[in-house]
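Here's the structure, in structure tokens; my notes come after.
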Amino acid sequence: MTDTYLHETLVFDNKLSYIDNQRDTDGPAILLLPGWCHDHRVYKYLIQELDADFRVIVPNWRGHGLSPCEVPDFGYQEQVKDALEILDQLGVETFLPVSHSHGGWVLVELLEQAGPERAPRGIIMDWLMWAPKPDFAKSLTLLKDPERWREGTHGLFDVWLDGHDEKRVRHHLLEEMADYGYDCWGRSGRVIEDAYGRNGSPMQMMANLTKTRPIRHIFSQPTEPEYEKINSDFAEQHPWFSYAKLGGPTHFPAIDVPDRAAVHIREFATAIRQGQ
């Protein structure tokens, strides 16, 4: 169904595809931001949950989409510019950004640049909130290596599946994300590593927003109690931050528990409609 909503446009001399269901609703538009090395297909089940009630837009990043291709290097700053340009072309004013994984770097910078009137709230899904631990740092190093990047992806796939035979997620990993080669995976390792280096951690980046506003982290992984504790501690220190555990089996709640993710999106969208 989602591919019927697929469009193309020219953004800063780059031909980008994007999803827009063109639903005429009383705002905000829901802006779903993919992470690296996947595209609008990661959100196809979540779009089904939201389609009837919201305008839903999903930008595909440079080199991403149904026909991935090699492109000049870019990072999350360019992703922010591309997303805002697509919204401007579509005449979208108020929007609720929702990100998956390291699309979170885009979301926070998008909040900074768009300001609280245009983007009053944000939702991040399954984003590693602490500084990279050794295993993840090793994965980033492998992704950057043209000889070993596939080893890096296989290790990440195992972590993300967490021993579960979740058919929808396996299809996404092995059929959809498999479309992407070293150009994209290597770039993801470089950009993510650089983002942690620049910002310290996602929590530090959020805390450094010029104008903070409600942000909620909804996640299934990691499952360690200490991970929930850092979210809880951050929420206690920053009243604008909240979190919710979704209890899904994998790193992809938009695929395996889209109904649970949609509950939080509806809550935040309703608050925006009510001027909160």
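Using the three backbone atoms N, Cα and C, a Cβ is placed for every residue, glycine included.
What Swiss-Prot lists as active site, proton donor/acceptor is His251. Residue density at His251 (active site, proton donor/acceptor): 25 other Cβ atoms are found within 10 A of its Cβ, drawing on all protein chains shown.
Per Swiss-Prot, substrate binding site is recorded for Trp36, Cys37, His38, His100, Ser101, Trp160. Following the DSSP three-state reduction, the secondary structure of His38 (substrate binding site) is coil.
As annotated by Swiss-Prot, domain 'AB hydrolase-1' applies to 28-150.
A mutagenesis experiment is reported in Swiss-Prot for this position, His102 to Leu, and the note states: Strongly reduced enzyme activity. His102 (mutagenesis position) is surrounded by 24 other CB atoms, counting those within 10 A of its CB over all protein chains shown. Mapped onto three states, the DSSP output places His102 (mutagenesis position) in helix.
Listed in Swiss-Prot is the mutagenesis experiment His102 to Gln, annotated as follows: Reduces enzyme activity by about half.
Listed in sequence order, His100, Ser101, Ile218, Phe219, Ser220, Gln221, His251, Phe252, Pro253 are the same-chain residues six or more apart from Asp126 (mutagenesis position) with CB atoms under 8 A from its CB. Swiss-Prot lists Asp126 to Ala among its mutagenesis entries, and the accompanying note reads: Strongly reduced enzyme activity.
A helical conformation is recorded for Tyr196 (mutagenesis position) in the three-state DSSP classification. For the published mutagenesis Tyr196 to Ala, Lys or Arg, Swiss-Prot gives the following note: Strongly reduced affinity for substrate. Strongly reduced enzyme activity.
According to Swiss-Prot, the mutagenesis experiment Asp233 to Ala carries the annotation: Reduces enzyme activity by about half. Long-range C-beta contacts of Asp233 (mutagenesis position), restricted to its own chain and to partners at least six residues apart, with a cutoff below 8 Å, are absent.
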When the Cα of Tyr196 (mutagenesis position) is compared with the Cα of each of the recorded positions Trp36, Cys37, His38, His102, Trp160, which one is closest? His102
Averaged pLDDT, computed only over the residues in the domain 'AB hydrolase-1' (28-150): 97
Measuring Cα to Cα, how many angstrom lie between Trp160 (substrate binding site) and His102 (mutagenesis position)? 14
Under a three-state reduction of DSSP output, how is Asp233 (mutagenesis position) classified: helix, strand, or coil? helix
For the C-alpha pair, I'd like the distance in angstrom between His102 (mutagenesis position) and Trp36 (substrate binding site), rounded off. 7
Report the residues of the chain - excluding Trp36, Cys37, His38, His100, Ser101, Trp160 - with C-beta within 8 Å of the mean position of the site's C-beta atoms, for the recorded substrate site, in sequence order. Pro34, Gly35, Val42, His102, Gly103, Met177
